[in-house]
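Going by Swiss-Prot, these are the annotated features:
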- 86-267: domain 'Brix' (DOMAIN)
- Arg119 to Ala: No effect on RNA binding (MUTAGEN)
- Arg201 to Ala: No effect on RNA binding (MUTAGEN)
- Arg220 to Ala: Loss of RNA binding (MUTAGEN)
- Arg253 to Ala: Loss of RNA binding (MUTAGEN)
Amino acid sequence: MLRRQARERREYLYRKAQELQDSQLQQKRQIIKQALAQGKPLPKELAEDESLQKDFRYDQSLKESEEADDLQVDDEYAATSGIMDPRIIVTTSRDPSTRLSQFAKEIKLLFPNAVRLNRGNYVMPNLVDACKKSGTTDLVVLHEHRGVPTSLTISHFPHGPTAQFSLHNVVMRHDIINAGNQSEVNPHLIFDNFTTALGKRVVCILKHLFNAGPKKDSERVITFANRGDFISVRQHVYVRTREGVEIAEVGPRFEMRLFELRLGTLENKDADVEWQLRRFIRTANKKDYL
């Protein structure tokens, strides 16, 4: 069993490396194509690459849609997307406060097929191993600082990725006036202003936490709105009336900011870092990554 998992992991990493290499090559060819169309000089590293320019003329027959498909290197969800519903476990750090436990309950209600697990004395490798054996697709771990939720980690099984978000301005359901009852039907999802490749990667991670398929009778809406790399999460219910549509917020309400994306699972500290927020760079606060 362990040998098979190790072999599958090696095969997956090799396939992922090949796809990333092809994606980088395709991006370089796209830069050459744009430079030729606009009459701009090529960057020095591309101008000196003779093999890249030699093969460029054979790429002119590629359609834009095919080029876009070549850049889609994220196949972690391909095996189960739209075929089976996600199975999610929500847990916390050790010895959680009352407020963090309450927030974990509300996050559990946010996802239709989620189960909340008391952390107890579980160490992370044993917890991940138990999730894999039980057929869990995603693990959500919440952390806090002095009773205030500070981070949310999403790890997909069996091979990753693992996305870590910082939490800001957390408002729980019981802090919202007239929040109403929590609906547990499959929600409609709204993803707003995710324009970059990294943004679409984050959308792929978040949307696969929910069930696929039509939701005609659902009156529940969850919104993920990107504003300056801060993802605002809001949950509403709506009711159709004679005068139109009335909406009400049911919570919880918080902002997330991505600060690290790894290719492996949560217990794998040696996994490759796909993206990491580097605040010490001068342009870190001026550039939008999502």
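Each Cβ is built from the backbone N, Cα and C atoms, and glycine gets one as well.
On the structure: features taken from Swiss-Prot.
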residue : record               : CB count, 10 Å
Arg119  : mutagenesis position : 18
Arg201  : mutagenesis position : 21
Arg220  : mutagenesis position : 18
Arg253  : mutagenesis position : 18
Self-check item: Local backbone state of Arg220 (mutagenesis position), from DSSP in three classes
Solution: strand
Quiz item: In terms of DSSP three-state secondary structure, what is the assignment for Arg119 (mutagenesis position)?
Solution: coil
Practice problem: Give the distance between the Cα atoms of Arg253 (mutagenesis position) and Arg201 (mutagenesis position), rounded to the nearest whole Å. | Solution: 23
Quiz item: Looking only at DSSP and grouping its letters into three states, which state does Arg253 (mutagenesis position) belong to?
Solution: strand
Quiz prompt | Whole-number Å value for how far Arg220 (mutagenesis position) lies from Arg119 (mutagenesis position) (Cα to Cα) | solution = 30
